[in-house]
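Structure, as structure tokens:
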Amino acid sequence: MSLHSLIFFSSSSSSLLFSFFFIFIFCFSLSDAEQNPEASILYSWLHSSSPTPSSLSLFNWNSIDNTPCNNWTFITCSSQGFITDIDIESVPLQLSLPKNLPAFRSLQKLTISGANLTGTLPESLGDCLGLKVLDLSSNGLVGDIPWSLSKLRNLETLILNSNQLTGKIPPDISKCSKLKSLILFDNLLTGSIPTELGKLSGLEVIRIGGNKEISGQIPSEIGDCSNLTVLGLAETSVSGNLPSSLGKLKKLETLSIYTTMISGEIPSDLGNCSELVDLFLYENSLSGSIPREIGQLTKLEQLFLWQNSLVGGIPEEIGNCSNLKMIDLSLNLLSGSIPSSIGRLSFLEEFMISDNKFSGSIPTTISNCSSLVQLQLDKNQISGLIPSELGTLTKLTLFFAWSNQLEGSIPPGLADCTDLQALDLSRNSLTGTIPSGLFMLRNLTKLLLISNSLSGFIPQEIGNCSSLVRLRLGFNRITGEIPSGIGSLKKINFLDFSSNRLHGKVPDEIGSCSELQMIDLSNNSLEGSLPNPVSSLSGLQVLDVSANQFSGKIPASLGRLVSLNKLILSKNLFSGSIPTSLGMCSGLQLLDLGSNELSGEIPSELGDIENLEIALNLSSNRLTGKIPSKIASLNKLSILDLSHNMLEGDLAPLANIENLVSLNISYNSFSGYLPDNKLFRQLSPQDLEGNKKLCSSTQDSCFLTYRKGNGLGDDGDASRTRKLRLTLALLITLTVVLMILGAVAVIRARRNIDNERDSELGETYKWQFTPFQKLNFSVDQIIRCLVEPNVIGKGCSGVVYRADVDNGEVIAVKKLWPAMVNGGHDEKTKNVRDSFSAEVKTLGTIRHKNIVRFLGCCWNRNTRLLMYDYMPNGSLGSLLHERRGSSLDWDLRYRILLGAAQGLAYLHHDCLPPIVHRDIKANNILIGLDFEPYIADFGLAKLVDEGDIGRCSNTVAGSYGYIAPEYGYSMKITEKSDVYSYGVVVLEVLTGKQPIDPTVPEGIHLVDWVRQNRGSLEVLDSTLRSRTEAEADEMMQVLGTALLCVNSSPDERPTMKDVAAMLKEIKQEREEYAKVDLLLKKSPPPTTTMQEECRKNEMMMIPAAAASSSKEMRREERLLKSNNTSFSASSLLYSSSSSIE
């Protein structure tokens, strides 16, 4: 073979060999792709549980097509065929994170958001070194943020918001040097904000808000994050001052630190944040003045500083913030006049300065704010005239200036504000007539002009304002007749013309106002008969025409008003008999027919009004006959006035109306004895005088015992009965004491045996341990702490121990009493639902900031243990009674009550199925280090599903003094039972007394004692009585909420969601329109609650004989005042002390 041929052959062989090698490598790679391990991991993960068919349908992943880079949804791959992005959003998977994430070697983006992920964040996440974006937001993840994330040096975005993550923010996160976004809001994180975050100079977004337990000061090092555009720390417990270093954040656009515990002054350095657009610092404890440097923020659009303690005035420089759209400075202590420079803010849409101390006049320059939509100036000291120039604000929808010192007339030009929806100028000194043009505003829903000195007629144009929902013109000097055009107000639900000088008849057209819920025409000079069309208003809840000159008969058709809860016809000239049809008004709570010319007998049908609980006033009429026996059915009634009539007969029907607190039967012709009960023995002579045949001088005693079904007995019978009762009481008491002593002895003996047995069986039977959190201790460490010196409490379900474990943690351990069973072990395993299984089942499914954190449980055959966070301040009960409440000022008590209400509302309304606690009491509300409340002891907790609610229980549910009354006769437990128990706790917190307290006269229940004292400030704990008037007002409102909770009828109690809402609003109460945004409610529905609108003088509501001094009445009115809630309007109607809504 020639050399040339040899060389050619050698060259060809090499090429052929290289080709074969390339084909082999390609085939190997293809085979590797077909056996893609990443695809197998994802497929196995997706099918590791049973996703819903609807969720699974969104995935086209299958085991046959093992090439995710070509076909699979939610997956993106690199050109080499490796997965780089997993992007799954809003798909309910209910899975934990894949276990083998480090196997995804090229993964750069992992987004699984809104997917109901469960479990914890695995440490292995830190091995996905290529990750740039990690978004696991809006899931159900628990546990700590793993420290291993600090190894992700390429990470730019970390989004873990809206989970249930606990623990601290890892300081080592600062090692992620490329991090731009750190978003952790709405979790359960604790601890302080790491100072190390200041090392992340590239950080653009920090959002940590909504973590209530994050505390400490805002680190000044945050100012070193020079690229920061968003800083969100709202709704946390950060405290201290705002660091001046925030002024170094030249790129900052949003500063959101509201609803925290920060204090001190607003640093003037914020004026250096030239890019700032949104400044949210409301609901804090900031003091000092608004810095003038705020005027340097020329890009600022939203300035919210409401509910702080700011003083001084609004700086004139604010007019330089030419882009401002919203200003809210309400609920501060600001003073001075409104600067005229406000008129330079041409983009301003909302200007709210309510509830301050501003004075001076409304500047006319404000009319230059041509974009203005809301103008709220209420509750200040502003004087002078309302500028007519306001009529040029054609976009204005809401104008509140009530409770000021304005004078002059209402400018007719306001009628040019064609978009106006709500106008409230109440409680000023306005004069003149009501401009007729206001009733030409087609969008006006609320017109309130209460308590001024307006005169003239009600404009005939009233019928043109068809959108009106609330019209309140009370307490003015308006004359003339009510226009018939009122019948065109088809949406009106609240009509108040009270305390004016109106005369003539009420037009029949009022019956066309089909949405009316309240009519108040009291204190006028109206005459004629009550128009029959009123009876067609099926939704009417309150009808008050008292103190007029109405005559004729009371229409029998009023009986058709089944929604009516207050009917007040007193101080008129009504004649004839009381219609028997009123007995059909089953919802009536107050019936006042006093001071008329009514005759005939009291109809027995009034006894059918089962909800009549406030008052029945029939005084000062010409009624005759006897008290019908059916009146005894009014067992809820509080006030009864039958005085100044011609009634006769005995008082037997009144003997068993158990809830009566006020009774006046003076100046009648009653005869016989007085029923021998507590009410009659406490009556004053004035309530009985004028009855010549009652308790005549020939009788030895005025009191006789009334026995149901047997009438009145004589005095000798009463004496013998009392002696017999005393003898029986002594015998029963002695028997009970002996039984208790015997039971204690037996229990102690059994407990000693059980302790010995547990000690022995602890070695024989294996312990099982189920943690619900990440725990660093063993069962052995817990067991050795279960000794008598460590006992910190005993309850109906077990003994609670303090356990100091080796890692320095302190936890609380409840050792449950053994289950009481009948039968063998198999029957016990199958049938018994003791407190252990109830607590584990309940606590394992709930997480809330005001419910004690359940750490885990462990058990063997004889011993069952539950582990919780330890609460260093003990229980609410111990703080109130063992330490005499000295450490609890009003603010702390309020916070505890609100937190407990929110926790209980979570159990009732946010758990599926709802959870009834069954043993709410002061000792089951634990107090944390910062006096935050935690609901504890679910030993009697019961899951309530649709088939179980209201079912009779076989065990006593609750603790003595806290148990709802219906349990005694029905054995039924519902959420409303918890509401009652919570109401008792509120009374306990306010009064400082236990439910059954030795200091309460005659040993009556706390609820009854508070009711008897009718809202007097004297019921408050002595340490609270010296508080400010504003705080006293809050306390009396909370007391009123408590009385709603302890209503004897479960159906009449509010829900815990309503209670929490009422309590929350009491602290920030701004009467009817506190923080209302009518931009979001263009046409409020007719069902809007009315309690905040009703400021009726209580003296006009109840019989004169039942009224006390005006000071006492003001206290009682404060008692039930509350703001907007979903609770029924009727329950709070006529309870506000305010005359303005």
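A Cβ is built for glycine as well, from the same backbone N, Cα and C atoms used for every other residue.
Original residues only: the substitutions mentioned are not part of this model.
Summarising the annotation, Swiss-Prot assigns domain 'Protein kinase' to 786-1074 and lists sequence analysis as the type of evidence.
Under the DSSP three-state reduction, V800 (ATP binding site) is assigned to strand. Long-range neighbours of V800 (ATP binding site) (same chain, six or more residues apart, CB within less than 8 Å of its CB): V791, I792, G793, K794, A812, V813, K814, K815. Feature annotation from Swiss-Prot assigns ATP binding site to I792, G793, K794, G795, C796, S797, G798, V799, V800, K814.
For K814 (mutagenesis position), the count of additional Cβ atoms within 10 Å of its Cβ stands at 25 [all protein chains shown]. Recorded in Swiss-Prot as a mutagenesis result, K814 to E carries the remark: Lost autophosphorylation.
Among the mutagenesis results in Swiss-Prot, K815 to E has the note: Normal autophosphorylation. The residue drawn here is the original one. In three-state terms derived from DSSP, K815 (mutagenesis position) belongs to an extended strand segment.
According to Swiss-Prot, the feature active site, proton acceptor maps to D919. Other Cβ atoms within 10 Å of the Cβ of D919 (active site, proton acceptor), summed over all protein chains shown, number 25.
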Original post:
Looking only at K794, K815, the recorded positions on record, which one has the least crowded Cβ, with the fewest other Cβ atoms within 10 Å?
Top reply: K794
**OP:** Give me the Cα-Cα distance between D919 (active site, proton acceptor) and G798 (ATP binding site), rounded to a whole Å.
**Re:** 14
Original post:
CB neighbours of I792 (ATP binding site) within 10 A?
Top reply: 16
**OP:** Could you tally the C-beta atoms, other than its own, that fall within 10 angstroms of the C-beta of G798 (ATP binding site)?
**Re:** 22
